[in-house]
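For reference, Swiss-Prot has these:
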ACT_SITE  Cys310  active site
BINDING   Cys156, His158, Cys183, Cys188  Zn(2+) 2 binding site
BINDING   Cys297, Cys300, Cys315, Cys318  Zn(2+) 5 binding site
BINDING   Cys323, Cys326, His333, Cys340  Zn(2+) 6 binding site
MUTAGEN   Tyr38 to Ala  Impaired ability to ubiquitinate proteins
MUTAGEN   Tyr39 to Ala  Impaired ability to ubiquitinate proteins
MUTAGEN   Trp100 to Ala  Reduced interaction with neddylated CUL5; when associated with 84-A--A-86
MUTAGEN   His158 to Ala  Loss of effect in myelopoiesis. Abolishes interaction with UBE2L3
MUTAGEN   Cys161 to Ala  Loss of effect in myelopoiesis
MUTAGEN   Cys257 to Ala  Does not affect interaction with UBE2L3
MUTAGEN   Cys300 to Ala  Does not affect interaction with UBE2L3
MUTAGEN   Cys310 to Ala  Abolishes E3 ubiquitin-protein ligase activity
MUTAGEN   Glu455 to Ala  Abolishes autoinhibition; when associated with 381-A-A-382
Amino acid sequence: MSVDMNSQGSDSNEEDYDPNCEEEEEEEEDDPGDIEDYYVGVASDVEQQGADAFDPEEYQFTCLTYKESEGALNEHMTSLASVLKVSHSVAKLILVNFHWQVSEILDRYKSNSAQLLVEARVQPNPSKHVPTSHPPHHCAVCMQFVRKENLLSLACQHQFCRSCWEQHCSVLVKDGVGVGVSCMAQDCPLRTPEDFVFPLLPNEELREKYRRYLFRDYVESHYQLQLCPGADCPMVIRVQEPRARRVQCNRCNEVFCFKCRQMYHAPTDCATIRKWLTKCADDSETANYISAHTKDCPKCNICIEKNGGCNHMQCSKCKHDFCWMCLGDWKTHGSEYYECSRYKENPDIVNQSQQAQAREALKKYLFYFERWENHNKSLQLEAQTYQRIHEKIQERVMNNLGTWIDWQYLQNAAKLLAKCRYTLQYTYPYAYYMESGPRKKLFEYQQAQLEAEIENLSWKVERADSYDRGDLENQMHIAEQRRRTLLKDFHDT
């Protein structure tokens, strides 16, 4: 199958956030170029039997609308308020403090109910409580004489006038604070229940903001819930067991890690990927690598631009086959062990000067970063290839050269390629921070095997007319099994 290398992928549109919407809006049509689409519709196209059917990324989750999430939260709150004999607002503060783990709350309540309320910051700690030292009927903020009925306080009895409370709450809500609105007294930890704050907000606009911030804080504190990070998306993801696993919103199709809400990053764990991304953003030395799109052919020295995702390059002038990453001859590149992904440590570096160690550290970082960035660029180029395949299939169907079913395997191959390369990209931060030893050697071996099969698949996808369907689907199966094996052995978070 030949494809036009100049066409571009389309952009996806995102819907506005509307927490008051009663019904879910219809899902938008999938954009074939989106990274979020990598995992869709692939599993059914690669036959799995026995142990091969095990998917290390399998993870049960549910997508909830705003109303469904609110209903689930209110159900917990109503039940707990009834058992603890507290107001609904206080019950919510207790739930937030204990991450909505009701069984733990009830156990603590049975053992020491007073301490539970202190820990939830709804009652003062008797041993540390400092009563107000201001004259009676005086506001402790503006120091004005105030009628008793205009003085308001929480359980700590720190009294302030209604005007100061209104100003305090309004400023905090404008700054995006929800559950965090607290007593104005210095060093007083007590939080204000929502039924205390709402009457103090002067207009409906602020009250609506406060509702949204409360909902955000309630969801973020719940150990089984995460807000979808998609732009203006109101959906909430619910799981039974919180883990660093891939979830996807069924409204905006955003794919992310449930635990950290960042882009899905298996096999790298959440803390490591944060460290890696911070390092990439901070290190100015990477700028030259980010902008590098061309290299010289190692045989005839003609300048070559990479316009596809495959790292198996063929010079258009001399027809020399070489690796884009290391410029090695492709014929001997992966004959026994795919060396291109493995960094060779200098065993004597600990005995050398600090300057030499710094140079070695930079060399190591650039080695991994260049490969990380190269696969990122390959993903973007292969997304364009996917779009062109999609358009080519449409053209063939319109010309009665087969049905969608006949050509669907080409799209599935491009999707699986992106899925595998996406995993491969995130193996490089994992390897960069990994301690040397037998486990790292095993990881590098599996990483190399995966990379070799991905490049074989990429080569065949970009030259689909030269390979029959069985050959392509066999390569898909091999690449996916390499990917699953690596994740099964190393994605243990």
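Backbone N, Cα and C atoms are what each Cβ position is placed from, and that goes for glycine too.
No substitution from the list is modelled in this structure, which keeps its original residues.
When the recorded positions Cys161, Cys257, Cys300, Cys310, Cys315 are screened for a Cα within 10 A of the Cα of Cys323 (Zn(2+) 6 binding site), the ones that qualify are Cys310. The 10 Å shell around the Cβ of Cys161 (mutagenesis position) contains 22 further Cβ atoms across the protein chains shown. Spacing of Cys315 (Zn(2+) 5 binding site) relative to Cys300 (mutagenesis position) is 9 Å (Cα to Cα, whole number).
Taking only the Cα positions, the spacing between Cys161 (mutagenesis position) and Trp100 (mutagenesis position) is 33 angstrom. The closest partner of Cys326 (Zn(2+) 6 binding site) among the mutagenesis positions, by CA position, is Glu455; the full candidate set was Trp100, Cys300, Glu455. According to its DSSP assignment, Cys161 (mutagenesis position) is in a strand. Ranking the recorded positions Trp100, Cys188, Cys257, Cys318 by Cα distance from Glu455 (mutagenesis position) puts Cys318 first. In sequence order, Leu154, Cys156, His158, Pro189, Leu190, Arg191, Thr192 are the residues of the chain that are 6 or more apart from Cys183 (Zn(2+) 2 binding site) and have a CB within less than 8 Å of its CB.
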